[in-house]
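Enquirer: Straight out of Swiss-Prot:
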- CYS14, HIS16, HIS232: divalent metal cation 1 binding site (BINDING)
- ASP45, ASN90, HIS180, HIS230: divalent metal cation 2 binding site (BINDING)
- LYS59, ASN90, HIS91, LYS134, HIS156, GLY201, ASP205, HIS230, MET231, HIS232: RNA binding site (BINDING)
- CYS14 to Ala: Fails to complement a DBR1-deficient yeast mutant resulting in the accumulation of lariat intron (MUTAGEN)
- CYS14 to Ser: Loss of RNA debranching activity. Fails to complement a DBR1-deficient yeast mutant resulting in the accumulation of lariat intron (MUTAGEN)
Amino acid sequence: MATEQIQHIAIVGCVHGKYREMYRQLSEYEKSTGKEISFVICTGDMQTLRYEADLVYLKVPPKYKQMGDFHLYYEGKEKAPYLTLFIGGNHESSNVLLHLYNGGFVCFNMYYLGVCSCININGLRIVGVSGIYKSFDEKKPYTYPPSPNDVVSLFHTRNYVIQMLSNLSQSSQIDISLSHDWPQGIVMKGNYKQLYRFQPGFKKDGASLGSPINKVILNTLKPKYWISGHMHCEYHAEEGPTHFIALGKIGYKNAISYLDLPLKQKTDLEYDKDWVCNLIMTWPAFSNKAQFPDLSYSISELLSKRTKELDKKIIELWEKYIGLKIIYDSDTFDIQFTSRRFYIEKIYNELNIN
C-alpha cells in the first residue's frame, strides 16, 4: 500500500513587518525537523509598506510607525523563500491592499487574498476574510483611490462579505478559513478559563469577543480549520466540525504552528471556480470605480441568478482572458486594479444577463 503523501503547511499569526524574522524561524524549523514547508499562511498585520509615503495609511500609535522589512522584498533585495498567502489585519498599509481588494501578489511569492476570496492550492480550498469588525463601518462602501482620511476605516470588515462567501461550501467543503478577528463566541468553545488566567482582559467581553461577521461565515461554511490572529495569543477551540486555532505575533514563541494535511494532488495556486462565478455575477454592485459596493444592490439577489450554464460560460471566459492559475504580476498595484476590473466587466457583459 502506498504511503499517504502529506503537505506541511506553516500557519502564522501577526507579522507586524518582521518578514526576515518569520522566514528565519521557518527555515530553522525545516533544518531542525527535516520537514519541507509546502507554503505559508499568515493571518494579518503584514504591514506591506513599500516606501515611507505608505506610512500615512498605517493606523498605529506613532511609536510603532516603522517601515519594517517588506520594502526589501518589494524592491527585490530579499525574496520570500516560500509561497506566502495572507489576509489583511488592522495594522496595514491599507492603500496597498485596497488596490488589490480582489486579491493579488504584493511582491514575488507573497499573495494577498483580498477583502475576501477563495483560492485553491494542492487540493485545498482556502477562504480569507480581511480586517476587523466595527459595527459603524460594516455597511460603509470603499472609496477609490484610497485617501488618508479613510485610514481609520479601510481595514474594517464590511458585512457584504457574508453574502459573497455564503454559497462556497455547497460544491465541496472549505478546508481552511482565515480571519484576523476571531469569530464572535469562539472563545467559549475552548478552555476559556485557562485563557482568562493569561489574558484577564478578555473576560469582560466573554462570548461577545470577536467578529459577528466571522461568526456567521464560520457557521455557514463550517471549514475544517479556522485560523486567526489579532489577539496575540495561542488558543484552540472546537465549533462543530471546525477546529479553531489562534496564534500570536512574530517575535514570540506562539506565533507559528504547522498543519500536516493529506496531499491528494499537487497543484499550483488557482482561483476557486465558485469564487470566480460569485465575482462575475456581483459585478453590477462593484462597477462604480469611485465607490463600491453599491448598497442599492442585493449581493444575494445577484448571486441567485447563477445557473450551471452561466457558471460554465463564466469559467470558459475567465480561462480565456485571465486563466485559473494565479500568476505573479509585477505591474504596479493601480494598473492591476484597473486591469482586473476591466476583465471582470468584460466577462460580465459577454454573459448578456438580463
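Cβ coordinates are placed from backbone N, Cα and C, and glycine is handled just like the others.
Although substitutions are noted, the structure shown does not include any of them.
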Enquirer: In sequence order, which same-chain residues at least six apart have a C-beta under 8 angstroms from CYS14 (mutagenesis position)?
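Expert: Listed in sequence order: THR43, GLY44, ASP45, GLY89, HIS91, GLY229, HIS230, HIS232, LEU247, GLY248, LYS249, ILE250, ALA255.
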Enquirer: Residues other than CYS14, HIS16, HIS232 within 8 Å, Cβ to Cβ centroid, of the divalent metal cation 1 site?
Expert: GLY13, VAL15, ASP45, GLY89, HIS91, GLY229, HIS230, GLY248, LYS249, ILE250, ALA255
Enquirer: Within 10 Å of MET231 (RNA binding site), Cα to Cα, which of the binding-site residues HIS16, ASN90, HIS180 are there?
Expert: HIS180
Enquirer: Applying a 10 Å Cβ distance cut-off over all chains shown, what neighbour count does HIS156 (RNA binding site) have?
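Expert: For HIS156 (RNA binding site), the count of other Cβ atoms within 10 Å is 20.
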Enquirer: HIS16 (divalent metal cation 1 binding site) to ASN90 (divalent metal cation 2 binding site): how many Å between their Cα atoms?
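Expert: HIS16 (divalent metal cation 1 binding site) and ASN90 (divalent metal cation 2 binding site) have their Cα atoms 10 Å apart.
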Enquirer: Below 8 Å Cβ to Cβ and six or more residues apart, same chain only. Which residues does that give for HIS180 (divalent metal cation 2 binding site)?
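Expert: Correct list: THR43, GLY44, ASP45, ILE87, GLY88, GLY89, ASN90, VAL129, SER130, GLY131, ILE132, SER228, GLY229, HIS230.
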Enquirer: Other than ASP45, ASN90, HIS180, HIS230, which residues of the chain come within 8 Å of the divalent metal cation 2 site, judged by Cβ distance to the Cβ centroid of those residues?
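Expert: For the divalent metal cation 2 site the neighbour list reads CYS14, THR43, GLY44, GLY88, GLY89, HIS91, GLY131, ILE132, PHE155, ASP181, GLY229.
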Enquirer: Under 8 Å between C-beta atoms and at least six apart in sequence, can you list the same-chain neighbours of LYS59 (RNA binding site), or say none if there are none?
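Expert: Counting only residues 6 or more apart in sequence, the Cβ neighbours of LYS59 (RNA binding site) under 8 Å are ASN90, HIS91, GLU92, SER94, VAL151, VAL152, PHE155.
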